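Heads up, the thing below is written out as structure tokens.
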Amino acid sequence: MNILAPVRRDRVLAELPQCLKKEAALHVRKDFHPRVTCACQEHRTGTVGFKISKVIVVGDLSVGKTCLINRFCKDTFDKNYKATIGVDFEMERFEVLGVPFSLQLWDTAGQERFKCIASTYYRGAQAIIIVFNLNDVASLEHTKQWLTDALKENDPSNVLLFLVGSKKDLSTPAQYSLMEKDALKVAQEIKAEYWAVSSLTGENVREFFFRVAALTFEANVLADVEKSGARHIADVVRINSDDKNLYLTASKKKATCCP
């Protein structure tokens, strides 16, 4: 019995969402990795469709982490600021290339007094979203420390990084241009994909989370295909080894029976 709710029509991804800036992207391919497309077409995605991928959202107090999540998950924007106490999370279900895929978006507190509590929930993340305020240089400078703290609980080689500038609607074109240069530099240094969004207007929010879902899905399928291939090779080696042992055993038996 399927206990999961059906995937919403606006959460179906048949193509790879593109990056915002090619100079600060995790990759610039126009399509999903060929091995991922092939695995989906041949229904060889293993347990990917049954897994829940964890995404943590970190950043300074009041940079707009909760508003970002709420705009995507609930299509709402609350002008009355309420600080997140500890952690909270939302579950979002997608269908990517015909395969069900779930993201668990963890909204963590930016307040120093809740940092220890929030950090206990960092472990096991497959993607880390570091949010800063496009109108606050200090919040951008603090992103590296947020990343350092998050990576203490995760393997840097197995996690996707996204650097997201929020409150774009409050920036003038000139202000945004200056901040974007600095943000792109930081994104390149930490090997993160850069995005600029507005939770108030919704600008780039949907596109951003679709990109997160697609790249996380792609990474999961590639990892599963790789594991399946490794298991297959191990089985072949084991079978060949067993065959060889059987041959040697038979030869020994034959030798002992000969005069």
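Cβ from N, Cα, C; glycine included.
Original residues fill every noted site, and no substitution is shown.
Quick look at what Swiss-Prot annotates:
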type	residues	note
BINDING	S62, V63, G64, K65, T66, D78, Y81, T84, G110, K167, D169, S198	GTP binding site
BINDING	T66, T84, D107	Mg(2+) binding site
MUTAGEN	T66 to N	Fails to rescue loss of ciliogenesis in RAB34-deficient fibroblasts. Does not localize to cilia
MUTAGEN	K82 to Q	Abolishes interaction with RILP and localization to the peri-Golgi region
MUTAGEN	K82 to Y	Does not abolish interaction with RILP and localization to the peri-Golgi region
MUTAGEN	Q111 to L	Able to rescue loss of ciliogenesis in RAB34-deficient fibroblasts. Unchanged localization to cilium
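Locations of recorded Swiss-Prot features on the structure.
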residue: S62; record: GTP binding site; Cβ neighbours (10 Å): 17
residue: G64; record: GTP binding site; Cβ neighbours (10 Å): 28
residue: T66; record: mutagenesis position; Cβ neighbours (10 Å): 23
residue: K82; record: mutagenesis position; Cβ neighbours (10 Å): 7
residue: T84; record: Mg(2+) binding site; Cβ neighbours (10 Å): 18
residue: D107; record: Mg(2+) binding site; Cβ neighbours (10 Å): 24
residue: D169; record: GTP binding site; Cβ neighbours (10 Å): 14
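When the binding-site residues T84, D107, D169 are screened for a Cα within 10 A of the Cα of T66 (mutagenesis position), the ones that qualify are T84, D107. Counting only the Cα atoms, the space from S62 (GTP binding site) to K82 (mutagenesis position) is about 9 angstrom. Cα-Cα distance from T84 (Mg(2+) binding site) to D169 (GTP binding site): 22 Å (rounded to the nearest whole number). With D107 (Mg(2+) binding site) as the anchor, the candidate recorded positions are G64, K82, D169, and the one with the nearest CA is G64.
Taking the centre of the Cβ atoms of T66, T84, D107 as the Mg(2+) site, the nearby residues of that chain (Cβ within 8 Å, site residues left out) are V57, K65, I69, V87, D88, T108, A109. A helical conformation is recorded for T66 (mutagenesis position) in the three-state DSSP classification.
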